[in-house]
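For the mutagenesis of K67 to A, Swiss-Prot gives this note: More than ten-fold decrease in ATP sensitivity. The structure shown keeps the original residue. Listed in Swiss-Prot as a mutagenesis experiment, K289 to A is described as follows: ATP elicits smaller currents. According to Swiss-Prot, the experimentally introduced change D330 to A is described as follows: Loss of function.
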Amino acid sequence: MGFSFDWDDIFQYSTVKIVRIRDRRLGILHLSFLVGIVAYIVVYSAIIKKGYLFTEVPIGSVRTSLKGPNTFASNLTYCSNQQHNGSTYPFTPLECNYWDEQLALFPVGQDSTFTCTTRVRLSKQEANCNFTDPTCKFVDEPGSAKNIYIADIESFTILIDHTMYASSSGSQFNAVDLHGYILNQDGDEVQIDANGTSIGVSGKPDIMTIGQLLSFGGVSLDQASPVDSNVSIRYDGVVLFVFITYSNTYTYSTSDFKYVYSVQQIANTIYDVPETIILESIHSRLLYKRHGIRVIFIQTGTIGSFHFQTLLLTLVSGLGLLAVATTVVDQLAIRLLPQRKSYSSLKFQVTESMSNPMKKRITTDEGEDVLYTRIEGL
């Protein structure tokens, strides 16, 4: 039994064919798809979403400094050594000491972080043994340990000096050169410029009180600690994230830069750090176990610059929708409409072998096949 091959079938070539179907239903549907897709690509992707911008996250540095108030508050309810004018404190009050910024700030010299003390456990410790002995340990001198609060820490002011840099666009600014905002508890962007404090005012450094910083994060030092409801945050300490978000994409002018502070308390976290002061010998020391407000600055944001390749990619990625629209209309024409048989036979054509006269078979809507010969002249 022999096998015969038709080389024209084996090496057949499929090509694109354009058929103009005079059907208003298909035409209006396809035109609607095209208008919607062009509007999506040009208006939404390219213009509204700024698909012509190459964006990057800036880097930067943050420097902070602390300053005590000119006049301290008194009669504080959390101070056991002060008059309270009949007010009560919901937690156990402690003795209060008035410290300046040099004492209240610890640790010092850290990048992108800031810490100020709210409570200290002070103790004098002695090691009446030789450190060659593995059991040698420091112990508190009897009666030397005491807890104190740092009075009126909320009135201290913090200066925040930050700089941002975006490598691709070459943008570099200091906070003094920009206008900025801080988010309040309602999520609104606000500026501050009163009573010696300022936030986001171009030409002025950012200065706010510790109390303002806490309030923007929804934190009070006299609310319950997140890990022990029997003591306050003033007693245990707190850790805050301060996000500095830079942007030049909030308008259609990439020369307009701004930054926004947002303060977020880290849940279920307190802060303490030990400070050791050696006295007359290494066997004698003062131990300050500090609890306080730990602020961690995180610089982020979106800096954009015009980039032709990014615009081209935005346009090309949307053009794929045009092929989808054409496919949907084609399938509607050849599978769903009453004229689907005629439309299908017009869309798909299989020629006779090149060795035979060219013919074309078309199916009518009634299902009848009509054979055309010499189709080169059709």
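Backbone N, Cα and C atoms are what each Cβ position is placed from, and that goes for glycine too.
For all the noted positions, this structure keeps the original residue and models no substitution.
Where Swiss-Prot records a feature, it is marked here on the structure.
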residue	record	DSSP class
K67	mutagenesis position	strand
K289	mutagenesis position	strand
D330	mutagenesis position	helix
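Other Cβ atoms within 10 Å of the Cβ of D330 (mutagenesis position) number 17 in total over all chains. Residue environment of K289 (mutagenesis position) contains 16 other Cβ atoms, counted within 10 Å of its Cβ in all protein chains.
Neighbour list (K67 (mutagenesis position), Cβ cut-off 8 Å, at least 6 residues apart, same chain): E101, F156, T157, I158, L159. Cα separation, K289 (mutagenesis position) to D330 (mutagenesis position), rounded: 77 Å.
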